[in-house]
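Annotated in Swiss-Prot:
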| type | residues | note |
| --- | --- | --- |
| BINDING | CYS519, CYS768, CYS771, CYS777 | [4Fe-4S] cluster binding site |
| BINDING | GLY1074, MET1075, PRO1076, GLY1077, THR1078, GLY1079, LYS1080, THR1081 | ATP binding site |
| MUTAGEN | SER17 to Ala | Abolishes phosphorylation by CDK1, leading to a poor recruitment at double-strand. break (DSB) sites following DNA damage; when associated with A-4 and A-237 |
| MUTAGEN | SER17 to Asp | Mimics phosphorylation; restores nuclear localization and recruitment at double-strand. break (DSB) sites following DNA damage; when associated with D-237 |
| MUTAGEN | SER237 to Asp | Mimics phosphorylation; restores nuclear localization and recruitment at double-strand. break (DSB) sites following DNA damage; when associated with D-17 |
| MUTAGEN | SER237 to Ala | Abolishes phosphorylation by CDK1, leading to a poor recruitment at double-strand. break (DSB) sites following DNA damage; when associated with A-4 and A-17 |
| MUTAGEN | PRO504 to Ser | In dna2-1; temperature-sensitive mutant unable to grow at 37 degrees Celsius, probably due to abolition of iron-sulfur-binding |
| MUTAGEN | LYS677 to Arg | Nuclease dead mutant. No helicase activity when the 5'-end of the substrate is blocked |
| MUTAGEN | CYS768 to Ala | Abolishes iron-sulfur-binding; when associated with A-519; A-771 and A-777. Impaired nuclease and ATPase activities; when associated with A-519 |
| MUTAGEN | CYS771 to Ala | Abolishes iron-sulfur-binding; when associated with A-519; A-768 and A-777. Impaired nuclease and ATPase activities; when associated with A-777 |
Amino acid sequence: MPGTPQKNKRSASISVSPAKKTEEKEIIQNDSKAILSKQTKRKKKYAFAPINNLNGKNTKVSNASVLKSIAVSQVRNTSRTKDINKAVSKSVKQLPNSQVKPKREMSNLSRHHDFTQDEDGPMEEVIWKYSPLQRDMSDKTTSAAEYSDDYEDVQNPSSTPIVPNRLKTVLSFTNIQVPNADVNQLIQENGNEQVRPKPAEISTRESLRNIDDILDDIEGDLTIKPTITKFSDLPSSPIKAPNVEKKAEVNAEEVDKMDSTGDSNDGDDSLIDILTQKYVEKRKSESQITIQGNTNQKSGAQESCGKNDNTKSRGEIEDHENVDNQAKTGNAFYENEEDSNCQRIKKNEKIEYNSSDEFSDDSLIELLNETQTQVEPNTIEQDLDKVEKMVSDDLRIATDSTLSAYALRAKSGAPRDGVVRLVIVSLRSVELPKIGTQKILECIDGKGEQSSVVVRHPWVYLEFEVGDVIHIIEGKNIENKRLLSDDKNPKTQLANDNLLVLNPDVLFSATSVGSSVGCLRRSILQMQFQDPRGEPSLVMTLGNIVHELLQDSIKYKLSHNKISMEIIIQKLDSLLETYSFSIIICNEEIQYVKELVMKEHAENILYFVNKFVSKSNYGCYTSISGTRRTQPISISNVIDIEENIWSPIYGLKGFLDATVEANVENNKKHIVPLEVKTGKSRSVSYEVQGLIYTLLLNDRYEIPIEFFLLYFTRDKNMTKFPSVLHSIKHILMSRNRMSMNFKHQLQEVFGQAQSRFELPPLLRDSSCDSCFIKESCMVLNKLLEDGTPEESGLVEGEFEILTNHLSQNLANYKEFFTKYNDLITKEESSITCVNKELFLLDGSTRESRSGRCLSGLVVSEVVEHEKTEGAYIYCFSRRRNDNNSQSMLSSQIAANDFVIISDEEGHFCLCQGRVQFINPAKIGISVKRKLLNNRLLDKEKGVTTIQSVVESELEQSSLIATQNLVTYRIDKNDIQQSLSLARFNLLSLFLPAVSPGVDIVDERSKLCRKTKRSDGGNEILRSLLVDNRAPKFRDANDDPVIPYKLSKDTTLNLNQKEAIDKVMRAEDYALILGMPGTGKTTVIAEIIKILVSEGKRVLLTSYTHSAVDNILIKLRNTNISIMRLGMKHKVHPDTQKYVPNYASVKSYNDYLSKINSTSVVATTCLGINDILFTLNEKDFDYVILDEASQISMPVALGPLRYGNRFIMVGDHYQLPPLVKNDAARLGGLEESLFKTFCEKHPESVAELTLQYRMCGDIVTLSNFLIYDNKLKCGNNEVFAQSLELPMPEALSRYRNESANSKQWLEDILEPTRKVVFLNYDNCPDIIEQSEKDNITNHGEAELTLQCVEGMLLSGVPCEDIGVMTLYRAQLRLLKKIFNKNVYDGLEILTADQFQGRDKKCIIISMVRRNSQLNGGALLKELRRVNVAMTRAKSKLIIIGSKSTIGSVPEIKSFVNLLEERNWVYTMCKDALYKYKFPDRSNAIDEARKGCGKRTGAKPITSKSKFVSDKPIIKEILQEYES
């Protein structure tokens, strides 16, 4: 494996902070050999040396269990441990000479962020890598909100959520190494590349060009490209990359001279050494420049740049100022620019041209060779010019199109000063003496302007690709804002403080980036594979309690002179009551937890709050990290608690424990983050998180954040951590490296080609032995990376234990996993790529495009929420001067929707809330934040004041004035989560299995429990699905697996009885294919009754809550014990009694008894992360999966893991799983597990064909479309049913006699007409309207309204009518039309939403009618049409254009059937005006009203410019004017 040269050898690798002088080499060499000589098996755990308390003495490593510190001076003379391993094993290599670089000075970064100078940096630290014997739990990690059953709860998760007990934090520091790269090899490879510059315009040449040159241009340089070292092959930090040469060699005199100055790093390097495992080595001498071409270009632009034979040595380039000046023009370090083939990329030279097959043929060369003597040279030259011009024109067109797309991608919804957003259009790599590797990125901005960005150490180690988005946060130390490096300004000696963020539109949490420091692979796997199995953790629960106790205590102290222990105990008791259930499921007593908090935290919190939460900093001495100094710092105010900040500038997000105002020396106030930790461990990830919080605050408030405060509740004092430029750079490097694994979430993947799923390399460290995701990591290593025991780094035999089960069918397993993992990734790209729209579109643009946003808002009123303590209702209205604003009802935001509130200056997610009400002029949002805008800018004084959200003293009038210093936007919170749960479900097929019933002891709680099959991999499903093992059934002559007897008076038909018998004889699984209306729910309820009567436990699950509840409603009159998991407001009122109430649970045994005695547990497929599934003593005997044909295979695998046998019920002739990505759909993701098993093993299927829903005519349609006459009516009564009209004569009163049209409404409502296609081809006024992706048809909406009005006036109840459409824009229009009390009970849904439901009468609006006869793509899916038709019981009315709908080939024969049966009713020209119903016009007007007259403004007409792109409003105005 790249970067993992060791084989089962371990060393105690070290991370050191720079400090003092270089000393003798021999000592550390001997120590390294001693370490290497140790055996792999460790007899004693390593102890953790104290931090910030180490002296730089010459201390050798002893064999004691505690590894003592080694002086930094000794460590500096060592090479990396893995190089020593090679040296020892081969006994041929010598350690490289060390190098000490001159000390750098630190400078402030930019207006966005100020960084502290060297005096606040740490002194000397030596930290040993170790593997703790017991799990070392962090006190604060972020739980995944995705797939949470209650979406509301995940909108504002705590920064200290409960984390599964088995997930443990392992402190480890990476020390990854790759073999040295041979620079000569790079030069040789580049020399083989034929590359030429292409001019911007091709004109007649003065002389004949070589035909090879022309062919090369035509073919697009189809030569072998030099390879760029993959990032996975690089070390964990750029500092230690051995294949890239370092700065100039330092001679002995310079070393002696610099001994007194220490290392060159700026400020605090304790974090940097952990991030980078820093080392220095002697650089090879180099006299030539190596230029690498880009090999990673995805599309469009590609630059060709080659090496001239006459390339001159640039060893003389030493002047950094000269280098910087050259870089500004994009021509830095080019060889002999007048004569070199490597020239600067022109605007039109960045597209890769793939020639056709004929251009690749040699026939053109042969032809030219044969005719060369017969044709005049100028004729050949003219012909060649024509070819070149043709190619050039094609290139220019393609390039312009690509560049336009890139420029669009580079636009930002809210540009910021000092932040530049660019898209890479081409790139190249250059090897320079005394500089090392340099990459030159040709970029384009949102205005279409191109520029060059020069990237050096450390940013050069990122794998840039064409099309990547970068943010440059401009600093102030270097004049060239397009140079990203560690170089110093030669005049001021200040370090380059420009920062780079790669793929900034993916936001990573501070916790994720912090954990990546120890192991990048582990962090990536946790994010991409969400394991729903978790165990309760007392440590996490305790951390939550202590966090909230400290936060409450701080808030109390702000308004009181002192806090007493009595107050703390009072607050603690309240918190213990809140967390009582969490404590109980940890098998602990509440009193014990209280004593623990009082013993280990309460006294410290009391001392800390009384001493440090004070207006004055007198006596509040705070230690400064990395130094022996202290500084008076107090917390004079608290700005916010649990502040949630999203930063699309830095590509980061996080919850801050507290944002505080710190009073430092000379009463200078600073806004800084206060990070609270409650555990015993001291992890470098805490420092990473804290520094990330400084960046987040810098983005939110646009002020310098110079440090952060860290407080451990087990201590009485806090520590100040200065914000250091070098540390910030490497934290962003870690974040940027993570982003490369999630690029698919930014752009939708369209191609069907399978992409490679790459992971960071194995850490191969001692911490791997106790890693909580070791099984997943090694299985993936085997499936994706052809892993071997030697490369795993695990103790001997362990890799085989974890992966040997894959050997029996490894090739098939690899193919299966790779295929479906790729399909999940493609689908994930389509789901998540829309997330960035929130950041990249300004509010008005997003509102006009999609309606998912309301823009230009101001606060009109703020009131406290009457029902929810600590909540407020913010009322928003449009700006007063905005006369052109649309009605808020025109948006897609509705009551009870979750929304995100941001300001229009680029500060996103100020808070999240739920819509309380919305009307044309106002919208009310319930939030838990008192102030939205607490940033007050005095432009005259140039001072920014930050108001406290916790203790705001503003009056109502001042509050609103303060809030309206900015304008707001409200976005519908449809941020899509990744498919990490589905990806883990797929992986679980290949994890090692666990034998059930084995006694195991939990290492933390010491409790003994028996294993369950669900604790390991899903071996049974793997054999059935991947190995294609056929399911087994008991023979009809044998007794069934589950003995049963049906009652004599049962109403079940023969089909249903056969289906039940199939289930009871199944040894693995059974499938029930239930056609529409055939009683699937009844059969499932009967099966549950039989299984429970035989003592079996059942897990009932489906994709939707309604499907689960429909089955439970049929069981409500039984004595079966049922537990319905889910939030009450999502559960049907009739089944809410089954939602568990744990108030009666007083102990851990009470809880176990309650869940283990429950016969039926019901939940959705995505609700399987409940703690019940972990604490269950046994898995379920049966899992019943309803709606199985609508669930994609990876999602269905989740609940099936928890049962010994399973039953799937569905109909794959109805709606398939919803798949957004076309490539994923065509690749097979749309094929459900139900359909797969139906087709592979039809003997496992029981069909239900007798239906009791639809009349005979409607069944005819369904049989014609799908079922080939298999579907039958259950009895004659069902066959002959019709829609009854109690008062049909009422319609005559509403006829418009002036209209010549016949009384079409009475005709189509005639009860004998059970299927009607209402064809309006003769009505010219009815035509579709298309606005971007929104397709509506107002004429059809009016016809639908008249049909509903006609039925209501004829006596048909609203509850018996359903309105359906296939288009969501039409759905919104219909809902607005019927938004009146008189239509209560009328359901208006899409075909997908109507699945599983039925009505006596269904009206379908087909929408499409246009002159092009384009019927659209939705009708091509016959399964969707089938669902639409089969929702009706006794009457089906289809409103559409026969000519347009009939143009769809897939549906043409269906239209012909309607004509043959005389079911098409063609309307007359003026049919729209035949009836006039009461309040009809008012309903339409209110639904469509998008604007009204404004006082003092010119009236808007249908010819106004304002409505030119608003066809709905334009049509309304035309109706008014007519």
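Backbone N, Cα and C atoms are what each Cβ position is placed from, and that goes for glycine too.
Distribution of Swiss-Prot features across the structure.
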{"residue": "PRO504", "record": "mutagenesis position", "Cβ neighbours (10 Å)": "26"}
{"residue": "CYS519", "record": "[4Fe-4S] cluster binding site", "Cβ neighbours (10 Å)": "26"}
{"residue": "LYS677", "record": "mutagenesis position", "Cβ neighbours (10 Å)": "25"}
{"residue": "CYS771", "record": "mutagenesis position", "Cβ neighbours (10 Å)": "23"}
{"residue": "CYS777", "record": "[4Fe-4S] cluster binding site", "Cβ neighbours (10 Å)": "24"}
{"residue": "PRO1076", "record": "ATP binding site", "Cβ neighbours (10 Å)": "26"}
{"residue": "GLY1077", "record": "ATP binding site", "Cβ neighbours (10 Å)": "23"}
{"residue": "THR1078", "record": "ATP binding site", "Cβ neighbours (10 Å)": "26"}
{"residue": "GLY1079", "record": "ATP binding site", "Cβ neighbours (10 Å)": "23"}
{"residue": "THR1081", "record": "ATP binding site", "Cβ neighbours (10 Å)": "17"}
Alpha-carbon distance [CYS768 (mutagenesis position); THR1081 (ATP binding site)] in Å: 49
Integer Å distance between the CA atoms belonging to LYS677 (mutagenesis position) and LYS1080 (ATP binding site): 53
C-alpha spacing of PRO504 (mutagenesis position) relative to MET1075 (ATP binding site), in angstrom: 48
CB within-chain contacts under 8 A for CYS768 (mutagenesis position), separation at least 6: LEU762, LYS774, CYS777, SER792, GLY793, LEU794
Separation of alpha carbons, LYS677 (mutagenesis position) and GLY1079 (ATP binding site) (Å): 56
Cβ packing number for GLY1074 (ATP binding site), 10 Å threshold: 26
Alpha-carbon spacing, GLY1074 (ATP binding site) to PRO504 (mutagenesis position), which is rounded to whole Å: 48
Between THR1078 (ATP binding site) and CYS771 (mutagenesis position), the C-alpha gap once rounded to whole angstrom: 51
DSSP-derived class (H/G/I helix, E/B strand, else coil) of GLY1074 (ATP binding site): strand
Rounded to the nearest Å - Cα separation of PRO1076 (ATP binding site) and LYS677 (mutagenesis position): 57
Among PRO504, CYS519, LYS677, GLY1077, which are recorded as recorded positions, the nearest neighbour of CYS771 (mutagenesis position) by Cα: CYS519
LYS1080 (ATP binding site) CB neighbourhood, other CB atoms within 10 A: 25
Chain-mates of GLY1074, MET1075, PRO1076, GLY1077, THR1078, GLY1079, LYS1080, THR1081 with C-beta within 8 Å of site centroid, ATP: ASP1211, LEU1248, GLN1251, ARG1253
Shortest C-alpha distance to PRO504 (mutagenesis position) - which of the recorded positions CYS519, LYS677, GLY1077: CYS519
